[in-house]
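Peer 1: Per Swiss-Prot, the features are:
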type: ACT_SITE; residues: Cys13; note: active site, nucleophile
type: MUTAGEN; residues: Cys18 to Ser; note: Greatly decreases activity
type: MUTAGEN; residues: Arg19 to Lys or Met; note: Almost inactive and not able to bind the substrate
type: ACT_SITE; residues: Arg19; note: active site
type: MUTAGEN; residues: His67 to Glu; note: Decreased activity
type: MUTAGEN; residues: His73 to Glu; note: Decreased activity
type: ACT_SITE; residues: Asp130; note: active site, proton donor
type: MUTAGEN; residues: Cys146 to Ser; note: No effect on activity
Amino acid sequence: MAEQVTKSVLFVCLGNICRSPIAEAVFRKLVTDQNISDNWVIDSGAVSDWNVGRSPDPRAVSCLRNHGINTAHKARQVTKEDFVTFDYILCMDESNLRDLNRKSNQVKNCRAKIELLGSYDPQKQLIIEDPYYGNDADFETVYQQCVRCCRAFLEKVR
């Protein structure tokens, strides 16, 4: 039997309390449901350091719980090591992408492929908007986008 190669993905947004923890939790559930979680290293992080150590926004936790998904994530900032250890760094908007590309240019031997998670959306919604100043419906929109994008991403790289 061929040995499975472990792949890794880091989901990134501005503060790591709304969008990226939702994407991380959605992707964890997808790979768990498909019995391939042992083949993946999955995490999420922030381009900023504002929320380091904080739990996800209660509205994000509630949205995930409504879909039967739990998370124990604590916010962290993206590190230089992430660019060397992760295969994929998937972010939510153009600002995240700019910040990550800038940081990656300072890293020797960057191996991560840095992309917008929305680039995998079959509905072609490239940007996953920050729901922080929005309402529960905005968090649900983020969740639905993450489900579509994570499914398509997994299908492509599996």
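Note that Cβ sites are derived from N, Cα and C of the backbone, with glycine treated the same way.
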Peer 1: Provide, as an integer number of angstrom, the distance between the C-alpha atoms of Arg19 (mutagenesis position) and Cys13 (active site, nucleophile).
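Peer 2: Each residue's Cα considered, Arg19 (mutagenesis position) and Cys13 (active site, nucleophile) end up 6 Å apart.
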Peer 1: On a simple 10 Å Cβ count over all chains shown, which one of the mutagenesis positions Arg19, His67, His73 is most densely packed?
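Peer 2: Comparing the mutagenesis positions Arg19, His67, His73, the most crowded Cβ belongs to Arg19.
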Peer 1: Sort His67 (mutagenesis position) into helix, strand or coil using the DSSP assignment.
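Peer 2: Going by the DSSP assignment, His67 (mutagenesis position) belongs to neither helix nor strand, so it counts as coil.
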Peer 1: If you measure from the CA of the residue listed as 'active site, nucleophile' out to 10 Å, which mutagenesis positions from the list His67, His73, Cys146 are inside that radius?
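Peer 2: Within 10 Å Cα-Cα: none.
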Peer 1: Show me the subset of Cys18, His73, Cys146 whose Cα is within 10 Å of His67 (mutagenesis position); these are the mutagenesis positions I mean.
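Peer 2: Correct set: empty; none qualify.
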Peer 1: Suppose we draw a 10 Å sphere around the Cβ of Cys146 (mutagenesis position). How many other Cβ atoms does it contain, all chains included?
Peer 2: 29
Peer 1: Starting from the Cβ of the residue listed as 'active site, nucleophile', draw a 10 Å sphere and report how many other Cβ atoms land inside it.
Peer 2: 29
Peer 1: Please list residues from the chain of Cys18 (mutagenesis position) whose Cβ is under 8 angstroms from its Cβ, counting only those at least six apart in sequence.
Peer 2: Pro56, Asp57, Arg59, Ala60, Asp130, Pro131, Tyr132, Phe139, Val142
Peer 1: Please report the number of other Cβ atoms within 10 Å of the Cβ of Asp130 (active site, proton donor).
Peer 2: 18
Peer 1: Measuring Cα to Cα, how far is His73 (mutagenesis position) from Cys146 (mutagenesis position) in Å?
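Peer 2: Taking the Cα atoms only, His73 (mutagenesis position) lies 17 Å from Cys146 (mutagenesis position).
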